[in-house]
Amino acid sequence: MALTLQGEWIKIEQKGGPAPGPRSSHCMAVVGDKLYMFGGELKPQFHLDKHLYVFDFKTNTWSIAEPKGEAPSLSCLGVRMVAVGTKIYIFGGRDENRNYSDFYSYDTVKKEWKFLTKLDEERVPEARSFPAIAADDNHVYIFGGVSKGGVQSTPFRFKSTIVYNIAEGTWSQLPNPGPDFEPRGGAGLAVIDKKLWVVCGFANSTSGGINDYNSNKVQYYDLVSGKWIEVKTSGVKPSGRSVFAYAVIGKQIVIYGGEIFRDENGHLGPGTMSNEGYALDTETLVWEKLVDGGEPMTPLGWTANCTGTVYGKTGLLMHGGKQPFNNRTDDFYFYSF
């Protein structure tokens with residue numbers, strides 16, 4: 001019998017205000033009763049604005065935060081965001097000319113930006129787009145992503161994981177995961193029970209980019225023992241995919257959609273998107289397929305997504321993304337079970 005998990009999609013009403021509109025390759029995070037959103041593209045490879053959009057779950061309205069302090073100077077796509085306490089952290093991304101952005105924080109109480117790290121300099125992380133991001137109370141974790149070259153000779157995609165110590169304001173790198181660990185962009189990253197989980201992503205082939213592929217591997221780094229482990233999962237496994245939506249719900253990593261076959265024109269084309277969802281139990285290592293309730297979902301990838309607690313439940317928040325005909329949407333959804 002196939003393993004399934006019943007949940008419900010809720011389409012979030014957007015009642016007004018200066019909304020971000022249709023876009024993909026953007027990022028978002030929740031602090032309290034507000035969601036913060038940044039970056040993205042409407043046409044493939046062309047960035048949009050550099051506003052920080054704020055959605056208020058109490059009123060279901062959008063606003064734009066005043067760019068107070070050391071705000072990002074570059075409008076970018078492939079950027080990532082995570083919340084720690086009352087601050088959000090924004091890492092990387094690029095514009096259509098492959099100018100790359102840096103590392104910033106935004107204090108949601110003071111409503112003020114702060115520049116933290118100039119990327120691509122000695123002894124700091126190299127600039128990149130489409131990495132994966134996660135955090136615990138003390139650290140921001142960045143895995144993989146697409147390189148621009150930087151100060152060192154790098155692969156087209158990274159397989160390294162870099163760590164920002166929030167209290168000290170310093171960067172370090174986790175141990176090398178070994179030769180069999182795939183360099184990837186557009187992967188999922190989550191911290192659960194002192195383990196840093198890496199899920200799926202678009203991987204480098206051994207033939208130098210000709211046969212790059214979407215992976216469905218799952219690995220974790222044990223933050224206590226300092227070791228990388230590749231796990232064997234069972235159940236109803238997802239196919240290989242990248243740039244999917246994901247969130248942590250309890251001990252489960254929930255994923256939705258994503259690109260399952262790359263377009264022959266790369267990022268410029270529509271690719272083949274999925275409309276399936278899955279949940280991985282990180283204790284039993286069993287995948288279950290999500291049975292959708294509520295709003296029917298279209299194949300979708302390249303969304304902004306995060307874990308959020310709204311309507312009294314914790315679940316997956318997802319905005320925008322690329323649809324099957326290479327169009328972008330501004331739909332806003334919440335999934336929980």
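Placed from the backbone N, Cα and C atoms, the Cβ positions cover glycine too.
Every position carries its original residue.
Note that the coordinates shown come from a computational prediction; the quantities given were computed from them, not determined experimentally.
Some features that Swiss-Prot has for this protein:
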MUTAGEN   F46 to K  Increased activity with allylglucosinolate but noormal activity with benzylglucosinolate in the presence of myrosinase
BINDING   F46, R94, F130, V151, G186, F202, V243, G269, P299  (Z)-N-(sulfonatooxy)alkanimidothioate binding site
MUTAGEN   R94 to A  Strongly reduced activity
ACT_SITE  R94  active site, proton donor
MUTAGEN   K148 to A  Reduced activity
MUTAGEN   V243 to C  Reduced activity
BINDING   E259, D263, H267  Fe(2+) binding site
MUTAGEN   D263 to A or N  Strongly reduced activity
MUTAGEN   H267 to A  Strongly reduced activity
MUTAGEN   M273 to L  Slightly increased activity
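Positions of Swiss-Prot features highlighted on the structure.
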residue: F46; record: mutagenesis position; DSSP (3 states): coil
residue: R94; record: mutagenesis position; DSSP (3 states): strand
residue: F130; record: (Z)-N-(sulfonatooxy)alkanimidothioate binding site; DSSP (3 states): coil
residue: K148; record: mutagenesis position; DSSP (3 states): coil
residue: G186; record: (Z)-N-(sulfonatooxy)alkanimidothioate binding site; DSSP (3 states): coil
residue: V243; record: mutagenesis position; DSSP (3 states): coil
residue: E259; record: Fe(2+) binding site; DSSP (3 states): strand
residue: H267; record: mutagenesis position; DSSP (3 states): helix
residue: M273; record: mutagenesis position; DSSP (3 states): strand
List which of the recorded positions F46, R94, K148, G186, E259, H267 have their Cα within 10 Å of the Cα of M273 (mutagenesis position), in sequence order. E259
Among all chains shown, work out which of the mutagenesis positions V243, M273 has the most CB atoms within 10 A of its CB. V243
R94 (mutagenesis position) and D263 (mutagenesis position), Cα-Cα, nearest whole angstrom: 21
Using the recorded Fe(2+) site (E259, D263, H267) as reference, state which further residues of the same chain have their Cβ within 8 Å of the centre of those residues' Cβ atoms, listed in sequence order. R262, N265, G266, L268, G269, P270, G271, G301, W302, K322
Residue among binding-site residues G186, P299 with least C-beta crowding, 10 angstrom cut-off: P299
Could you say whether, by DSSP, P299 ((Z)-N-(sulfonatooxy)alkanimidothioate binding site) belongs to a helix, a strand or a coil region? coil
Tell me, which recorded positions from F46, R94, V243, E259 are within 10 Å of F130 ((Z)-N-(sulfonatooxy)alkanimidothioate binding site) if we use the C-alpha atoms? R94, V243
Would you find the one among the recorded positions F46, F130 whose Cβ has the most company, meaning other Cβ atoms within 10 Å? F130
R94 (mutagenesis position), number of other Cβ atoms within 10 Å: 25
Checking the mutagenesis positions R94, K148, H267 against G186 ((Z)-N-(sulfonatooxy)alkanimidothioate binding site) with a 10 Å Cα-Cα cut-off, in sequence order, leaves none
Taking just the CA atoms, what is the gap between F46 (mutagenesis position) and H267 (mutagenesis position) in Å? 11
Go through E259, D263, our recorded positions, and report the one whose Cβ sees the most other Cβ atoms within 10 Å. E259
